[in-house]
Amino acid sequence: MKGDKRRDIRDILLHDETLFRNMNAFDPDYVPENYRYRESQMEALAVCIRPALRNGRPVNAVILGSCATGKTTAIKKIFEMVESTSEGVVCCYINCQLHTTRFGIFSQIYSKIFGHQPPETGVPFSRIYQTIMQHLASEKRALVVALDDINHLFYSKNANKVLYDILRAHEVFEGVRTGVFAVLSDIEFRYALDKNVDSIFIPQEIVFPPYTREEVFNILRDRVRVGFYPGVISDELLERITDHTMDTGDLRYGIDLLRVCGNLAEADASPVIGEEHLERALKSTGPVNLIHTVRTLNENEREFLRILADAGEDMTAGALYELFRESTGSSYSSFNRIIEKLEFLRLIDTRLTGKGVRGNSRILIPRFSREDLRRCPGF
């Protein structure tokens, strides 16, 4: 029996037939060749960058829209077009989930300009900043920085510093022309800025509305055509996947469902994706927003969530900290910072109980089920 099982596993690993023509088509970072339904937003982005191509200053923009509405893809597409047109504009896309510090942001800008990262030690931030701005001034190049998920810079309390450093550079370095595309889903974003930043960051608002059902179906069908060989999945099954995608409100869920269905069908040595593969995929896939957020957490933050989920009930901060300290050895101040971050990311809620010192004892409440968390990669 064990020998048969080993042969089954070996067959799966060595099987050289595939349903996938291009598995990358189902990756979260994939930029499709056929990018539809965002022509007006692309035009608005182009209008913001156009002055930089004419030796002027780019127009700042706030790019608003819920998750998976095409914001990131639109920016990457327009940046590719600009860079293929002119060397006079540096277009730098930065994922603020991954880079949350002032040094991290400007290291990405430095890398974009010079082709390599600056030294991580021994070089002060001021020198890196000066090198960037002197290059822009001497080469007469404009800089446009897209700060994707800029809310993470607000959590790390670096948003105002970063925006100030970019947008007021011309006051110190004559001739420098800079602009920022701030990408987020919070329409109240600009009101969180310091006055000295708010006075210079007067952005155009570019809104990415949710896709309609017809648009979602067509986008998923485009991915199917690129990612699978012909005949792998029927339009009827794609309609069902579209319905589930609309229920979640997140296009990434549908794209991920296609990938999981394809993998399950391959494991069964099936030439097509069937109803049974979709049913199994639905049971194995967690909420897409939770999955994408959890991917950005470090190991201590994930351990915090594991402990809270394993408890099976709401916990006081004190009780959770005792378990967290035993597991990680972290200090209470680190524990508190994790609470603040996870609450900011809407993974947990907190509620004062009125007990404890000065009545500040807190109950920690997860905003997800244990089962959903367990279905996230890394748990």
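For all residues, glycine too, the Cβ spot is worked out from N, Cα and C.
At each noted site, the model still has the original residue.
Among the features that Swiss-Prot reports, ATP binding site is placed at THR69, GLY70, LYS71, THR72, THR73, TYR211, ARG223. In three-state terms derived from DSSP, ARG223 (ATP binding site) belongs to a helical segment. Long-range Cβ neighbours of ARG223 (ATP binding site) (same chain, at least 6 residues apart, Cβ-Cβ under 8 Å): ALA25, PHE26, PRO32, ILE255, LEU258.
In Swiss-Prot, a mutagenesis experiment is listed as LYS71 to Glu, annotated with the note No labeling with ATP. In the three-state DSSP scheme, LYS71 (mutagenesis position) falls into the helix class.
The Cβ of ASP148 (mutagenesis position) lies under 8 Å from the Cβ of LYS71, THR72, ILE75, TYR93, ILE94, ASN95, CYS96, GLN97, VAL183, each of which sits 6+ residues away along the same chain. Under mutagenesis, Swiss-Prot gives ASP148 to Asn with this note: Retains some ability to be labeled.
In the three-state DSSP classification, ARG337 (mutagenesis position) falls within a helix. For ARG337 (mutagenesis position), applying a Cβ distance below 8 Å and a minimum sequence separation of six or more within one chain yields no residues. One mutagenesis experiment named in Swiss-Prot is ARG337 to Ala, and its note says Decrease in dsDNA binding and strong decrease in ssDNA binding.
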Structural state of ASP148 (mutagenesis position), classified by DSSP into three states: strand
Cβ neighbours within the same chain of THR73 (ATP binding site) - under 8 Å, at least six residues apart: VAL31, PRO32, TYR35, ARG38
Residue among binding-site residues THR69, THR72 with least C-beta crowding, 10 angstrom cut-off: THR72
Which same-chain residues, if any, lie at least 6 apart from GLY70 (ATP binding site) yet have Cβ under 8 Å of it: TYR35, TYR37, ARG38, GLN41, PHE208, TYR211
